[in-house]
Amino acid sequence: MKKNILKILMDSYSKESKIQTVRRVTSVSLLAVYLTMNTSSLVLAKPIENTNDTSIKNVEKLRNAPNEENSKKVEDSKNDKVEHVKNIEEAKVEQVAPEVKSKSTLRSASIANTNSEKYDFEYLNGLSYTELTNLIKNIKWNQINGLFNYSTGSQKFFGDKNRVQAIINALQESGRTYTANDMKGIETFTEVLRAGFYLGYYNDGLSYLNDRNFQDKCIPAMIAIQKNPNFKLGTAVQDEVITSLGKLIGNASANAEVVNNCVPVLKQFRENLNQYAPDYVKGTAVNELIKGIEFDFSGAAYEKDVKTMPWYGKIDPFINELKALGLYGNITSATEWASDVGIYYLSKFGLYSTNRNDIVQSLEKAVDMYKYGKIAFVAMERITWDYDGIGSNGKKVDHDKFLDDAEKHYLPKTYTFDNGTFIIRAGDKVSEEKIKRLYWASREVKSQFHRVVGNDKALEVGNADDVLTMKIFNSPEEYKFNTNINGVSTDNGGLYIEPRGTFYTYERTPQQSIFSLEELFRHEYTHYLQARYLVDGLWGQGPFYEKNRLTWFDEGTAEFFAGSTRTSGVLPRKSILGYLAKDKVDHRYSLKKTLNSGYDDSDWMFYNYGFAVAHYLYEKDMPTFIKMNKAILNTDVKSYDEIIKKLSDDANKNTEYQNHIQELADKYQGAGIPLVSDDYLKDHGYKKASEVYSEISKAASLTNTSVTAEKSQYFNTFTLRGTYTGETSKGEFKDWDEMSKKLDGTLESLAKNSWSGYKTLTAYFTNYRVTSDNKVQYDVVFHGVLTDNADISNNKAPIAKVTGPSTGAVGRNIEFSGKDSKDEDGKIVSYDWDFGDGATSRGKNSVHAYKKAGTYNVTLKVTDDKGATATESFTIEIKNEDTTTPITKEMEPNDDIKEANGPIVEGVTVKGDLNGSDDADTFYFDVKEDGDVTIELPYSGSSNFTWLVYKEGDDQNHIASGIDKNNSKVGTFKSTKGRHYVFIYKHDSASNISYSLNIKGLGNEKLKEKENNDSSDKATVIPNFNTTMQGSLLGDDSRDYYSFEVKEEGEVNIELDKKDEFGVTWTLHPESNINDRITYGQVDGNKVSNKVKLRPGKYYLLVYKYSGSGNYELRVNK
């Protein structure tokens, strides 16, 4: 819960709209399957590396439970146990594939070729053009060694324009002569040409192949293929010809004639939709055809006015056919993907229509026609992204409202518990009884968790999980729409997102999952408890999450505590024991392997073996289990590592562990699954609250008791807290064991009482201590149903809500606000602040400056007009002023040298303002070596200001000043090595100025990438715009990931300068979906650059090489 998510991206969750969260999630929902159907598809139109990077899952904490369709599937595939995803969307959103299932055996029969001889470029270059084309015509493309690799041979082969033209001519001839059963080498011809265009894109020696004018030379061949009477869906050969044409268009080019010639194929497909849509090969053919055209057109139109494109207004027949496909209606599970394709590409190609309004109306019609179905989400998204969110009526469409309404459609019911701190939103087919059971299940898990962990105080308050929200869809099918609604992965049985304090899952039948809803909830609820009460900091962030330290623990103890009971401790579940029993003895994890497991383990059995470790420690080595939890609770990485190493290296412990696994496996047949008792659901009848509290306190020997009552939708509950003082301490671990048994005995004793409400009691103990007279002492907590409603006050307590930063600097004013606090049945009459350093304040809003670095708890107490109070606290970390990280904007106060902001480094722009009474800003910078320094300060507003530069140690004599030149205050001066200050001030208080400060000539070292950064979760952070990053791709290092954040919408220019001769490029991806490529680098000599308009959010920049090795410099400019 964790350090306010470091403002990395989870901050944006509370601020961004739903449409920002789910941006581009559904736009290509059906394409992923087709992009990888054929090996040759891996080279896309303009070659962009496939970035199906699972490491993007490490941006936000999503706690995922196993999704187990059946035991064999889970046993055989890790996809049934989905790893945590830290993205927010962290979350990676998996693409939703159409129902058409891909199988290699469904590839065209023409692919088979008994001639498996291989050919290299040295041989091919020795053939005449006629010999070459005859050979190509009769072999498969993958018989040519290194076809897509740049080499001396491929350079010579494709460097011969006449040879390439001969291949194009041969393709044209095959296009005229192919039959329904003989493609005349069309697939191989197109793949050879695609290889040439691929290599031409990245290599200057073949740059002519990247010229659209040359690529247009393929158009006659394309038209010849289309004019052939066999150009239609039919035999495997005919389908493959259409597929090859689509791929070639994507790598080469097309025009309006080529596009409109595709209409008969689309029409044939639509008119036979029920027959053709389930056919993988025909679906591939149509998809490749449409996709290839769109890829070519979008590349040609990039950053250009679409109205200037030669096909603008000339492809209406094609657009109309896409419209007919998209609005086909009467869809089935087998045909839905096709209409999805139609709507998506209708939007894309509609940009070239002269009737924009008709396109938008069609998209709006799709929203209504496929109400809250996948296609409706795609249509709404395309209006938002392709048409700037403007509807056919000229007004802004409310995408957020659409998503909210969709969520209400799928989750129409809301249930509240514990004064609104436990909320369940559910589908209409999820029974109320099950909802109640889930609430009581949480209490059983909570009681056993706190016993073991020894803490029930939230590590941080004021975060989203102060209110736990659970969203339960009716079925796995409806759950899939959560991708569209909330932008999270749904290829799982359920997941918990810590920064949202929300758990998502679905109701299921035994046929759909071996785990019941309650079992899965118990697992996920444990993740909530881990985050709130045990592991400090955001999941996936910090040293505890390096090197798979806690992966086994997170998942293993979640499986363990899912077996929590009311009075029998924690029991093993049959559903988990089944895996241990089925796994062969020689395949079982060792203790060392289990303790070092992670999501990269292919079989994902560490869930089950992690459970086995937790159960082993719980049953046979509780001292180690408690020490382990203490180390985590105290963020003591060193002690935790020592515990893990000791266990890993102890052969005897491993033997005991293996024996324990066998004991668990032997219990499989007789094991059960701990679920809540029917006793929780009974009508318990009235019993006076004071009697209940008294009887519990007496039975448990408690003193200093206090009680709070909680109101829920179906019943009310109470929480009773007190102090237990026992006999002489026998040591912490013996005391723990005896206390746990005593508490279970108390619960069982109370359950024998005539009032059945005692059967709803759960209890735990925390805060172990020993008194001065050596007596053991615990804080004990009981929770149960409350039938005396008189104990529930009619006055609703106010709700305190604090807003403020999670970090600050010593001496800097920090603003805190309680404006979001509220009182539902009255008004708040006072706000009392405690800043944790001895200072206090009163008022709705407050400003405070800390004098020392440290971590402080800021607490706001609000009091309503009836005297009820509420408090909220959060942690703020105060640091000494950072003198190493470059700044990009001023921070007040900075009126004099003592308060100067900095450092300023070369290449990083610093923005500031002088408004109203703020008449001066001061910054510092360091000069690395003697020489000329230039300061440029472009501005807007009044020119009635200037700047002065002072050398450190002499604040009386300035050494330079700025002069006005073209709306910029500029100056160049000779400087010596050392620290300097620039003092910017205005001449009168009436002037308002906004400025940008740039300094050149400092000799600052450029920032360097931090290896290993070959996956997105290890991305090197680009701290500021306009910063030069030095990187290298040498030897086996083939990729580097970078990340940066955009605070305000605007254009970003990404530039990569090659320092060596090698093949390198980059692609840009949004944090919300790594598979969504926003743009890519355009090669121009040694520079690979592009400009793109970006919205606020986090982005990942992937730099990768495709030939050779070398160094580069990278800048993200704004």
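Just so it is clear, glycine is given a Cβ too, placed from its N, Cα and C backbone atoms.
What Swiss-Prot annotates here:
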ACT_SITE  Glu524  active site
BINDING   Glu890, Glu892, Asp918, Asp921  Ca(2+) 3 binding site
BINDING   Glu892, Asn894, Asp913, Asp918, Ala920, Asp921  Ca(2+) 4 binding site
BINDING   Glu1009, Glu1011, Ser1032, Asp1037, Asp1040  Ca(2+) 5 binding site
MUTAGEN   Glu524 to Asp  Retains 4% digestion of collagen, still bind collagen
MUTAGEN   Arg1039 to Ala  S3b fragment has 2.3-fold increased affinity for collagen
MUTAGEN   Phe1062 to Ala  S3b fragment has 2.4-fold increased affinity for collagen
MUTAGEN   Thr1067 to Ala  S3b fragment has 10-fold decreased affinity for collagen
MUTAGEN   Tyr1080 to Ala  S3b fragment has 12-fold decreased affinity for collagen
MUTAGEN   Val1088 to Ala  S3b fragment has 2.2-fold increased affinity for collagen
MUTAGEN   Leu1102 to Ala  S3b fragment has 5-fold decreased affinity for collagen
MUTAGEN   Tyr1104 to Phe  S3b fragment has 12-fold decreased affinity for collagen
MUTAGEN   Tyr1104 to Ala or Ser  S3b fragment has no collagen binding
MUTAGEN   Tyr1106 to Ala  S3b fragment has 40-fold decreased affinity for collagen
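Annotated features taken from Swiss-Prot, shown on the structure.
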{"residue": "Asn894", "record": "Ca(2+) 4 binding site", "DSSP (3 states)": "coil"}
{"residue": "Asp913", "record": "Ca(2+) 4 binding site", "DSSP (3 states)": "strand"}
{"residue": "Ala920", "record": "Ca(2+) 4 binding site", "DSSP (3 states)": "strand"}
{"residue": "Glu1009", "record": "Ca(2+) 5 binding site", "DSSP (3 states)": "coil"}
{"residue": "Ser1032", "record": "Ca(2+) 5 binding site", "DSSP (3 states)": "strand"}
{"residue": "Asp1037", "record": "Ca(2+) 5 binding site", "DSSP (3 states)": "coil"}
{"residue": "Thr1067", "record": "mutagenesis position", "DSSP (3 states)": "strand"}
{"residue": "Tyr1080", "record": "mutagenesis position", "DSSP (3 states)": "strand"}
{"residue": "Val1088", "record": "mutagenesis position", "DSSP (3 states)": "strand"}
Check the Cα distances from Tyr1106 (mutagenesis position) to each of the recorded positions Glu524, Glu892, Asp913, Phe1062, Tyr1080, Val1088 and keep only the ones within 10 Å. Phe1062
Chain-mates of Glu892, Asn894, Asp913, Asp918, Ala920, Asp921 with C-beta within 8 Å of site centroid, Ca(2+) 4: Glu890, Pro893, Asp895, Gly912, Leu914, Asp919, Thr922, Ile984
List the same-chain residues at least 6 positions away in sequence whose Cβ sits under 8 Å from the Cβ of Asp1037 (Ca(2+) 5 binding site), in sequence order, or say none. Glu1011, Asp1014
If you measure C-alpha to C-alpha, which of Glu892, Ala920, Tyr1080, Leu1102, Tyr1104 (recorded positions) come within 10 angstroms of Asp1040 (Ca(2+) 5 binding site)? Leu1102, Tyr1104
Where does Leu1102 (mutagenesis position) sit in the DSSP three-state scheme? strand
Cβ within 8 Å of the Ca(2+) 5 site's Cβ centroid: which residues qualify beyond Glu1009, Glu1011, Ser1032, Asp1037, Asp1040? Asn1013, Asp1014, Gly1031, Leu1033, Leu1034
Reading the DSSP string in three states, the entry for Glu524 (mutagenesis position) is helix
Long-range Cβ list for Asp918 (Ca(2+) 3 binding site), cut-off under 8 Å, min separation 6+ in sequence, same chain only, gives Glu892, Asp895
With a radius of 8 angstroms around the mean position of the C-beta atoms of Glu890, Glu892, Asp918, Asp921, what other residues of the same chain does the Ca(2+) 3 site pick up? Met891, Pro893, Asn894, Asp895, Asn901, Gly912, Asp913, Leu914, Ala920
If I take the alpha carbons of Ala920 (Ca(2+) 4 binding site) and Ser1032 (Ca(2+) 5 binding site), what is the distance between them in whole Å? 42
Sort the recorded positions Asn894, Ser1032, Tyr1080 by C-alpha distance from Phe1062 (mutagenesis position) and give me just the closest. Ser1032
Among the recorded positions listed as Glu890, Asn894, Tyr1080, Val1088, within 10 angstroms of Arg1039 (mutagenesis position) by C-alpha we get none
Would you mind checking how many other C-beta atoms are within 10 angstroms of the C-beta on Tyr1104 (mutagenesis position)? 19
Looking at the recorded positions Ala920, Val1088, Leu1102, the one with the fewest other Cβ atoms inside 10 Å is Ala920
Looking only at C-alpha atoms, tell me how far Thr1067 (mutagenesis position) is from Glu1009 (Ca(2+) 5 binding site), rounded to the nearest Å. 17
Roughly how many Å separate the Cα of Glu890 (Ca(2+) 3 binding site) from that of Leu1102 (mutagenesis position), to the nearest whole number? 31
Near Asp921 (Ca(2+) 3 binding site) in space, meaning Cα within 10 angstroms, which of the recorded positions do we find among Glu524, Asn894, Glu1009, Ser1032, Tyr1080, Val1088? Asn894
Which Cβ among the mutagenesis positions (Phe1062, Tyr1080, Tyr1106) has the fewest C-beta neighbours inside 10 Å? Phe1062
